[in-house]
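A short write-up of the structure that comes next.
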Amino acid sequence: MAAPDGRVVSRPQRLGQGSGQGPKGSGACLHPLDSLEQKETQEQTSGQLVMLRKAQEFFQTCDAEGKGFIARKDMQRLHKELPLSLEELEDVFDALDADGNGYLTPQEFTTGFSHFFFSQNNPSQEDAGEQVAQRHEEKVYLSRGDEDLGDMGEDEEAQFRMLMDRLGAQKVLEDESDVKQLWLQLKKEEPHLLSNFEDFLTRIISQLQEAHEEKNELECALKRKIAAYDEEIQHLYEEMEQQIKSEKEQFLLKDTERFQARSQELEQKLLCKEQELEQLTQKQKRLEGQCTALHHDKHETKAENTKLKLTNQELARELERTSWELQDAQQQLESLQQEACKLHQEKEMEVYRVTESLQREKAGLLKQLDFLRERNKHLRDERDICFQKNKAAKANTAASRASWKKRSGSVIGKYVDSRGILRSQSEEEEEVFGIPRRSSLGLSGYPLTEEEPGTGEPGPGGPYPRPLRRIISVEEDPLPQLLDGGFEQPLSKCSEEEEVSDQGVQGQIPEAPPLKLTPTSPRGQPVGKEALCKEESSPSAPDRLFKIVFVGNSAVGKTSFLRRFCEDRFSPGMAATVGIDYRVKTLNVDNSQVALQLWDTAGQERYRCITQQFFRKADGVIVMYDLTDKQSFLSVRRWLSSVEEAVGDRVPVLLLGNKLDNEKEREVPRGLGEQLATENNLIFYECSAYSGHNTKESLLHLARFLKEQEDTVREDTIQVGHPAKKKSCCG
C-alpha cells in the first residue's frame, strides 16, 4: 500500500494467514520505526560532532600564524574552502563577532559557526519532523488494518469464493490471498469501489484466460515443430551414421595400408638401429679403452703436475730473487741516469763556456785583424816610397855601380812575405769562425783577386780559390784543438836583417815580383770536422751564391735531408745537431752555376736565439716538419712567425714535409700542408730523406726562384743607374 509521502510500505504478513497472527505483524511494523527514530537522533548527534571538528579545522586554516585568534582579513582564507564570496565571509565574521572587538577566539568561532550552520539547516529539520509524523500515522493505520482482517466473517469468505468461481479465477490465479485481502479491505472501507474492483478483476481474468489460450496454442504449435524437427534430426542422424560407416571403412582400409607401410619402415629403421647399436657398442668398447688409457695418463699427469708445482715454486722463488735484483739494478740505473744527466748538464755548461770564450777570442782576433790591415796599408805606402827612392837612386848612382857596397837593412819583400803570411792567417781565422770577408770574398764564396791600393784593379797575386767550409758543430767536433792552436808565425818574428846584393836589388825593383799569398809554414789542424760536399760542378767559381737556412723541430730530419742532398746517402741513427752546421752544394740552374750555402740549425728550444740571428742574412728559408708527428706541423706557424719577425716577407720560404716513405704512420694529411702553404704564400713539397724523393727537386725549385728573384732585382738596379765600385778595405 502507498504511504502518504509516496513510499510503498510492504505488509508484515501475507493475506490468507490466521487472524491470530495480527498482533505479531503490527509489532513487527512498530519496531523498525522506533529504531529509525533512534538512528535519526544518533545521526543528528554525530552531525553536530562533525560540525564542531570542521569548525576547528576552519579556525586553524584562518589562524595559520598560531596567534590564538583570527581577524577580519584572516577570514578571507576560507574563500577556497567554502562556496562564499569575500563579502559574504565578512558578513559571517560580523555575525560571529557579537561583542564587536574585531577578532574571534576559538570558542566564539566554533559556537557561532555551529549555530550559523544549524540555523541554515532548520528547514531540513522541519521536513524530518513531518516525515516522522507521517511514519507514525502509517504505523497506526497498518495496525488497524491488521485488526480488521482478524474480524472477517465466513459470509464474506463465501461471497469471495462465489465471485472467483463466477470469474473462473481458479484456472488463472494460483494464489488468491492478495486479491482476497484487497477485496475485503475495499468492502469494509470503501464499498462504492467494490463494483469497479470486480469489473477490473473480470477484465483482468478474461485477459489472462485469453493469454492462457494463446499460450496453449503456442505450446501445441511448438510441440508440432519439435516433432517435425525430431523427425528431420532422426533422418540426418541416419544419413550421418551411413556416412560415418562408409568413412570408417575407408579409414580402416587406408589405416591398414598405412600400418603395413609403417611396419615395413619401422622394420628397416629397426635394422638400422641395430647396426647403429653394434657400432655404438664397438665405439663404447673403444672409448672404454681410451678412458682406461686416459686414467693412466691422468695419474702420470698428476705426477707431472706435482713436479711442475715444485718447479714452479722454485721458479717463483727465483723470480722473486730476480725481481729484488732487478729493483736493485733499477735503482742503480736511476742513480747512473741521474749522474749522466748531471754530467750532460755539466758538459753543456762547459760547451757554453767554451763557446763564450771562443766568441771573446774571436772578438780579440777581429781587433788584431783590423790592426794588421792598417799595418798592411802602412807597408804598402812604404813600398811605394821605396820604389820612388830606388828610381831616383838609380839615376844618381849609375856611375858608381861597381863600387856599391853591400849593406844590411830592411827589404820590402820581407814585409810583403810577412803580409802574405798574415793574410793567410787571417783567412784561416775566418774559416774557423765562418765569418765572411766582405772586402775579399765575392758572391760565390771565393776570395777576390788582390787589388792594388787605391785603384781597385786586380793585383799580381791572382785569384785564390778555396772551398767553403762549415761552421763548428759542438756535438760532433772536439774542442781542445782550438785551445791548443795558434799562429805559427806572428808578426814580431818577421826578419828585417837580411843582406841582399846590388844586383839582387836592381832585379827586384823594376820587375815587382808577385806577392806570395801562400803561408811559409804549414797550417795547424782546423777546429772541428770540416766535411766538404762533393763538387759536382766545374772547377770554375759559381755564378751565384745563396744562403739558405733550415729550421724546424728537433728530429724532423734536417741533417739527414742535407746529407742525402749533398752526399746522396742516408745515415740512420744520427744524433741531434747542436748549435749551427752548414754545407755547400753547387747546382746547375738554367746553364748557370749556383752555389747553395745550406745552414743546418738545431731544433731545440735553447738554440732558438742562435737560429734567429742567421735569418737576417739568409736568402731563403726552409721550414721542415715530420709527416708522422703532428706536433712538428703545429710548430710550423711558430717558425714562420720567427722568420717574419727577423726578415719580414722578403725572403722566400720552402715548406717541406719529410718522411714520406713512412706513409703508414702519417699524421699530417697532404691537404693541411697545401692549405698552410696557400695561406702564407709558401713553396710546398713532401719529400723523403730516406729514399731521396723530392730532395733535389725541391731545392732546385727554390734555387731557380732565388735566381729569378735576383735577376729581377738586378734589372731594376740597372734601370736606376750603375752603382759606384766598392773600394777595398786597404785602398
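Yeah, the Cβs are placed from backbone N, Cα and C, and that goes for glycine too.
None of the noted substitutions appears here; every position holds its original residue.
Marked as Ca(2+) binding site by Swiss-Prot on the basis of sequence analysis: Asp97, Asp99, Asn101, Tyr103, Glu108. According to DSSP, Asp97 (mutagenesis position) is assigned to coil rather than to any helix or strand. Sequence-distant contacts of Asp97 (mutagenesis position), defined as residues of its own chain at least six apart whose C-beta falls under 8 angstroms from its C-beta, comprise Tyr103, Leu104, Glu108.
In sequence order, Ser560, Arg563 constitute the residues six or more apart from Ser571 (GTP binding site) in its chain with CB-CB distances below 8 Å. Taken from Swiss-Prot, the feature GTP binding site applies to Ser554, Val556, Gly557, Lys558, Thr559, Ser560, Ser571, Pro572, Thr577, Gly603, Asn658, Lys659, Asp661, Ala689, supported by similarity to another entry.
According to Swiss-Prot, the feature Mg(2+) binding site maps to Thr559, Thr577, Asp600. A 10 Å cutoff on Cβ-Cβ distances gives Thr559 (mutagenesis position) a total of 21 other Cβ atoms nearby, all chains included.
Residues or ranges marked as domain 'EF-hand' by Swiss-Prot: 84-119. Within the same chain, residues 48, 51-52, 55-56, 58-59, 62, 68-72, 75-76, 78 sit at least 6 positions outside the domain 'EF-hand' (84-119) and bring their C-beta atoms closer than 8 Å to a C-beta of that stretch.
According to its DSSP assignment, Asp63 (mutagenesis position) is coil. Among the sequence features in Swiss-Prot, the mutagenesis site Asp63 to Ala is noted as follows: Loss of calcium-binding and interaction with the dynein-dynactin complex; when associated with A-65; A-97 and A-99.
Counting only same-chain residues at least 6 apart in sequence, none has a Cβ under 8 Å from the Cβ of Glu65 (mutagenesis position). For the mutagenesis experiment Glu65 to Ala, the note given by Swiss-Prot reads: Loss of calcium-binding and interaction with the dynein-dynactin complex; when associated with A-63; A-97 and A-99.
Looking at Swiss-Prot, the entry for mutagenesis of Asp97 to Ala says: Loss of calcium-binding and interaction with the dynein-dynactin complex; when associated with A-63; A-65 and A-99.
Within the same chain, no residue at least 6 positions away from Asp99 (mutagenesis position) has a Cβ under 8 Å from its Cβ. For the mutagenesis experiment Asp99 to Ala, the note given by Swiss-Prot reads: Loss of calcium-binding and interaction with the dynein-dynactin complex; when associated with A-63; A-65 and A-97.
Quoted from Swiss-Prot, the note on the mutagenesis of Thr559 to Asn is: GDP-binding mutant with reduced GTPase activity and protein stability. Reduced ability to activate JNK signaling pathway. Failure to localize to the microtubule organizing center and Golgi apparatus membrane, instead shows a predominant localization to the cytoplasm.
For Gln604 (mutagenesis position), other Cβ atoms within 10 Å of its Cβ number 15. Gln604 (mutagenesis position) carries neither a helix nor a strand DSSP state and counts as coil. Annotation of the published mutagenesis Gln604 to Leu in Swiss-Prot: GTP-binding mutant with reduced GTPase activity but increased protein stability. Increased ability to activate JNK signaling pathway. No effect on its localization to the microtubule organizing center or Golgi apparatus membrane; the original residue is retained in the structure shown.
Cβ contacts within 10 Å of Asn658 (mutagenesis position), excluding its own Cβ and spanning all protein chains shown: 27. Swiss-Prot gives this note for the published mutagenesis Asn658 to Ile: GTP/GDP-binding defective mutant with reduced GTPase activity and protein stability. Failure to localize to the microtubule organizing center and Golgi apparatus membrane, instead shows a predominant localization to the cytoplasm.
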Secondary structure composition of the domain 'EF-hand' (84-119) [DSSP: H/G/I, E/B, coil]: 25 helix, 1 strand, 10 coil
Among Thr577, Gln604, Asp661, which are recorded as recorded positions, the nearest neighbour of Asn101 (Ca(2+) binding site) by Cα: Gln604
Reduced DSSP assignment, Ser554 (GTP binding site): coil
Fewest other C-beta atoms within 10 angstroms, as judged across Asn101, Ser554, Thr577, which are the binding-site residues: Asn101
Candidates Asp63, Gln604, Asn658, namely the mutagenesis positions, that fall within 10 Å of Gly557 (GTP binding site) by Cα distance: Asn658
Ser554 (GTP binding site) as reference: those recorded positions from Asp63, Asp600, Gln604, Asn658 with C-alpha within 10 Å of it: Gln604
Model confidence over the domain 'EF-hand' (84-119), averaged pLDDT: 75
